[in-house]
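Trainee: What follows is a structure written as structure tokens; I'll ask about it next.
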Amino acid sequence: MEGESVKPSPQPTAQAEDEEKNRRTVTVNAAHMGKAFKVMNELRSKRLLCDVMIVAEDVEVEAHRVVLAACSPYFCAMFTGDMSESKAKKIEIKDVDGQTLSKLIDYIYTAEIEVTEENVQVLLPAASLLQLMDVRQNCCDFLQSQLHPTNCLGIRAFADVHTCTDLLQQANAYAEQHFPEVMLGEEFLSLSLDQVCSLISSDKLTVSSEEKVFEAVISWINYEKETRLDHMAKLMEHVRLPLLPRDYLVQTVEEEALIKNNNTCKDFLIEAMKYHLLPLDQRLLIKNPRTKPRTPVSLPKVMIVVGGQAPKAIRSVECYDFEEGRWDQIAELPSRRCRAGVVFMAGHVYAVGGFNGSLRVRTVDVYDGVKDQWTSIASMQERRSTLGAAVLNDLLYAVGGFDGSTGLASVEAYSYKTNEWFFVAPMNTRRSSVGVGVVEGKLYAVGGYDGASRQCLSTVEQYNPATNEWIYVADMSTRRSGAGVGVLSGQLYATGGHDGPLVRKSVEVYDPGTNTWKQVADMNMCRRNAGVCAVNGLLYVVGGDDGSCNLASVEYYNPVTDKWTLLPTNMSTGRSYAGVAVIHKSL
């Protein structure tokens, strides 16, 4: 009414607003957009309402401007700007092949695309051009999943050209972490001088010894010797010679013709020799890039358990993840295999010889952890089961074993560089069910069964590759056939095994410096025919049998506490005569 003041409406409180919202119901149909794009794609396939034709090479693709603009900033700028293409009915896209353009426009409508080894190198730059960043990322993820010692340098170069920063860093880290395998490949040998220098100068290079870096330099020079000879000094500047063992400097580096014929390289060698003559406290005072130890990023490791008897020969392969404390099944062997020799060499796991359930075999299968697949390589000269296998100086040795009728004293070696097997000196004693290990450049054959005396053996032999001779060293304290043999901190361990019907849980350790064996703590369980490996300062003994049943349990020994501890998780199946190797966990 006239003359009366009007009161302002009260402001709604936050609580009242929430209550009002709760009274309103907003329905979101998650499938709506998908249905809409499905219909738009159907219209496109029927050429209905299309208002633009995109052309690449001889491929013409009809489409809807609004759809292309909504999904691709490249097309959005083209259709909404002042360029002539904004009105054109037909638009040619250069630098993209027709098939790839068609795939990417399909993706815009369907959100589906298949990235393969065959198309990724054309798909990624085309997706970058059209600013389809999800597809570009899919391509990068695919390439990252395909990283392998044979292709990581090529992927790194590809990532660099196309400014894929994360992929570039991942490929570079992969090359550093897998350098001993990368240096064997064609991609490494084809690198430029600057690229090799950049790689071998990295503190993050993962090498067990600086020997690998020296060998890589020599290989790279020799690959194109005439044109690369002048680069020797530049490369040797990045090899940390003072960190090499003195014996290697004298026997290998000093004798290398490429070093002898280059005064600068000889100076680097003299620097290294002088470094070794200094007392330790004075060495620590020398600060230059060649005396600085590398500090690689340690890759997590996994343990691979290959084949075995359960109770018959099996194809199954299990993998134990030390970080996560769990077992997983991985790619099976191509055929049943137990009583094989299993080793890790040059980035791969080798399963050598063994028994397939009916025959002793000569065949060898190789596992690639990155691809999770097995392939076959050259077979041994002789059939061998219950053999010992070990790696020494980049050669795989197959020691002794049983050929189906007799125990073997023969030994053969395999070079992965030539894919060939050749015999070396035989042992002094026939040994089946023999355990082997490498300590300080010597190969040891421990115990076993000789078949002639019908007794298990306590004797041990040592092979020197420099003289191609076997000699006896100190006997074990007890006879052991089927002992699990492993190396930890420069000492040789013999675990369990049996003497006739008696299966042992005792363990003894050999010190090559004193040529003596001593007893350490017993295992928790009696085991023979178990697999053994050393990881992170611990010795793992895997499976085996106790004389009556196969074991799924695993236990590890800590030399600091002299104690054995059972892993809390067992393998999925009890395995005797399985082989064990440790590899880097795939990224």
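Counting begins at 1 with the first residue displayed.
Cβ from N, Cα, C; glycine included.
It should be emphasised that the depicted structure is a prediction, and the values quoted were computed from it without experimental measurement.
According to Swiss-Prot, the protein has these features:
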| type | residues | note |
| --- | --- | --- |
| DOMAIN | 50-117 | domain 'BTB' |
| DOMAIN | 152-254 | domain 'BACK' |
| MUTAGEN | Arg528 to His | Knockin mice display a pseudohypoaldosteronism type II (PHA2)-like phenotype, characterized by low-renin hypertension, hyperkalemia with reduced renal potassium excretion and hyperchloremic metabolic acidosis. Cells show increased levels of WNK1 and WNK4 |
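Map the listed features onto the structure and describe their local environment.
Mentor: This prediction places the mean pLDDT of the domain 'BTB' (50-117) at 93.
Under the DSSP three-state reduction, Arg528 (mutagenesis position) is assigned to strand. Around the Cβ of Arg528 (mutagenesis position), a 10 Å sphere holds 26 further Cβ atoms from the protein chains shown.
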Trainee: Please count the residues of the domain 'BACK' (152-254) that DSSP assigns to helix (H, G, I), strand (E, B) and coil.
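Mentor: Taking each residue of the domain 'BACK' (152-254) in turn, the totals are 75 helix, 0 strand, 28 coil.
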Trainee: Under the DSSP assignment, what numbers of helix, strand and coil residues are found in the domain 'BTB' (50-117)?
Mentor: 31 helix, 13 strand, 24 coil
